[in-house]
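S.K.: After the structure tokens below, expect a handful of questions from me.
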Amino acid sequence: MAYPFELGFQDATSPIMEELLHFHDHTLMIVFLISSLVLYIISLMLTTKLTHTSTMDAQEVETIWTILPAIILILIALPSLRILYMMDEINDPSLTVKTMGHQWYWSYEYTDYEDLNFDSYMIPTSDLSPGELRLLEVDNRVVLPMELPIRMLISSEDVLHSWAVPSLGLKTDAIPGRLNQATLTSTRPGLYYGQCSEICGSNHSFMPIVLELVPLKHFENWSSSML
């Protein structure tokens, strides 16, 4: 989860988020090199006393500043497209969970089970126990098995919402009348927090998401107790 004054991303807990962090570093390195080159050229232009008033064209320079940006864009686009297709790829999910956005709470349905569904509301600040997080705790957590591919079906009952869990690299719009899907796989157990990331009304800030990733055996015990 995020911490006060944190400058970086949250710790990655899924293969997709790890790829996104690598892509971020790759792109930031390219941006840093371009910025350094531009600043260096500007400093040379401001400090040099040489002028070239008779120069009308420079085909070699024009060729370089046409080809070089194209190469840079390709170096950014190729890994970006690779991650984009990885995020859309869903191969034989072990579990499917349907998520519906409401004003202002989430409801979840485990479609592989006959009658396993519940609503998830934020716990008011006045009801929090010591050690619990303000505006992030819910009365019903989404319990999921770790190290297994899980498909999330996401939609909305009323207005636009967005189901987002940063540490898993997930952010999918919940649109009324449309069913979007995303896949997640967690590499380690734990609690992972998210929030609605689309302004949806006066209580938009009070729609937290809490995923509890547990080993498969613990998930089976939990699902049996819920039925």
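Quick reminder: no glycine exception, Cβ is built from N, Cα and C everywhere.
The noted changes are left out; the structure has the residues it started with.
Pulled these features from Swiss-Prot for this protein:
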{"type": "BINDING", "residues": "H161, C196, C200, M207", "note": "Cu cation A1 binding site"}
{"type": "BINDING", "residues": "C196, E198, C200, H204", "note": "Cu cation A2 binding site"}
{"type": "BINDING", "residues": "E198", "note": "Mg(2+) binding site"}
{"type": "VARIANT", "residues": "S129 to N", "note": "In strain: Isolate MSB 65041/NK 19644"}
S.K.: DSSP secondary structure for S129 (variant position), reduced to helix/strand/coil, please.
M.R.: coil
S.K.: Return the residues near H161 (Cu cation A1 binding site), defined as same-chain residues 6+ apart in sequence whose C-beta is under 8 angstroms from its C-beta, sorted by sequence, else 'none'.
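M.R.: Once residues fewer than 6 apart are set aside, H161 (Cu cation A1 binding site) is near G101, D173, A174, C196, E198, C200, M207.
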S.K.: Secondary structure at M207 (Cu cation A1 binding site) (DSSP, helix/strand/coil)?
M.R.: coil
S.K.: Name them in sequence order: residues not among C196, E198, C200, H204 whose Cβ is within 8 Å of the mean position of the Cβ atoms defining the Cu cation A2 site.
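M.R.: Once C196, E198, C200, H204 are set aside, the remaining close residues are G101, W104, V159, L160, H161, S162, S197, I199, G201, M207.
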S.K.: Going by DSSP, is C196 (Cu cation A1 binding site) part of a helix, a strand, or coil?
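M.R.: SS state of C196 (Cu cation A1 binding site) = strand.
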S.K.: In the same chain, which residues outside the set H161, C196, C200, M207 have their CB within 8 A of the centroid of the CB atoms that define the Cu cation A1 site?
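M.R.: Not counting the recorded site residues, we get G101, Q103, W104, W106, S162, A174, Q195, S197, E198, G201, H204.
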S.K.: How many Å separate the Cα atoms of H204 (Cu cation A2 binding site) and S129 (variant position)?
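M.R.: Between the Cα atoms of H204 (Cu cation A2 binding site) and S129 (variant position), the distance comes to 23 Å.
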S.K.: Reduce the DSSP letter at H161 (Cu cation A1 binding site) to three states and note it down.
M.R.: strand
S.K.: Mind giving me a neighbour count for S129 (variant position)? Other Cβ atoms within 10 Å of its Cβ, every protein chain shown.
M.R.: 7
